[in-house]
Amino acid sequence: MSLHPASPRLASLLLFILALHDTLALRLCSFNVRSFGASKKENHEAMDIIVKIIKRCDLILLMEIKDSSNNICPMLMEKLNGNSRRSTTYNYVISSRLGRNTYKEQYAFVYKEKLVSVKTKYHYHDYQDGDTDVFSREPFVVWFHSPFTAVKDFVIVPLHTTPETSVKEIDELVDVYTDVRSQWKTENFIFMGDFNAGCSYVPKKAWQNIRLRTDPKFVWLIGDQEDTTVKKSTSCAYDRIVLCGQEIVNSVVPRSSGVFDFQKAYDLSEEEALDVSDHFPVEFKLQSSRAFTNNRKSVSLKKRKKGNRS
């Protein structure tokens, strides 16, 4: 059988279109930067890697920011934006300092301004009768908008648990979900962060007590078999991404979720990688509105052709 002369060109065009759709997709990441404070800020090699990781993402959650002077994010903006006029500029939104007693951390979202904007935000208040103060660091809930993605609006609920109370904190995210829905008219949710959701902190028998896992409307993108830790001596799926909402679940780019091994990507030794963090980032992509529309048209066309043949 001979190939039509246009076949190679058509194949190349299809590959180009697929690559373009992947490029247009919005990459969302979650990264526990491990004790991100003054000492790490002075480690230039580690900071260079952190900036590279942030630049890979269109929107990234940064956790374990420990900086009472609030200099970390302004410093990052200076490194990301510089003084020149760039086509891509970054902005951020950051929580207040959260935690019990004197130990405090902050959540921060860094995002590309031309792709993402913040609609509104609030700190979840964990004051339920008989079940108070479950979270070590209450979620800093942010409602984002992106005009370029198939799903235009989505809420991100970040969480960094205390290892010993991970099971209860992860389960409590369902109450956060209910609270957000009662305040905002939105159905598309992303729960992401360092859940400490693996190994001894969340043993297999504990999953049956976690509503975020047992309720099928919550879709886990990072599976139990993943390793989000840098140390070779450990293999634990601590960092997770969970979605809720049919629209956002359907908008995920196939095979886009996973762990970003920056040690391998940037050819670092384990010691050099640990200077950056003891966690690898986790990520996934949301389809662009153009890709999503074209995919729906393609499916519709295939169905029509199939119907015509019957």
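Backbone N, Cα and C define each Cβ position, glycine as well.
No substitution from the list is modelled in this structure, which keeps its original residues.
Noted in Swiss-Prot for the protein shown:
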- T89 to I: In strain: DBA/2, NZB and NZW, in vitro decreases nuclease activity against free DNA by approximately twofold and decreases activity to establish a barrier to liposomal gene transfection by eightfold (VARIANT)
- E105: active site (ACT_SITE)
- H160: active site (ACT_SITE)
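Features per Swiss-Prot, on structure.
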residue	record	DSSP (3 states)
T89	variant position	coil
E105	active site	strand
H160	active site	strand
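Cα of E105 (active site) to Cα of H160 (active site): a span of 9 Å. Fewest Cβ neighbours within 10 Å among the recorded positions T89, E105, H160: that distinction goes to T89.
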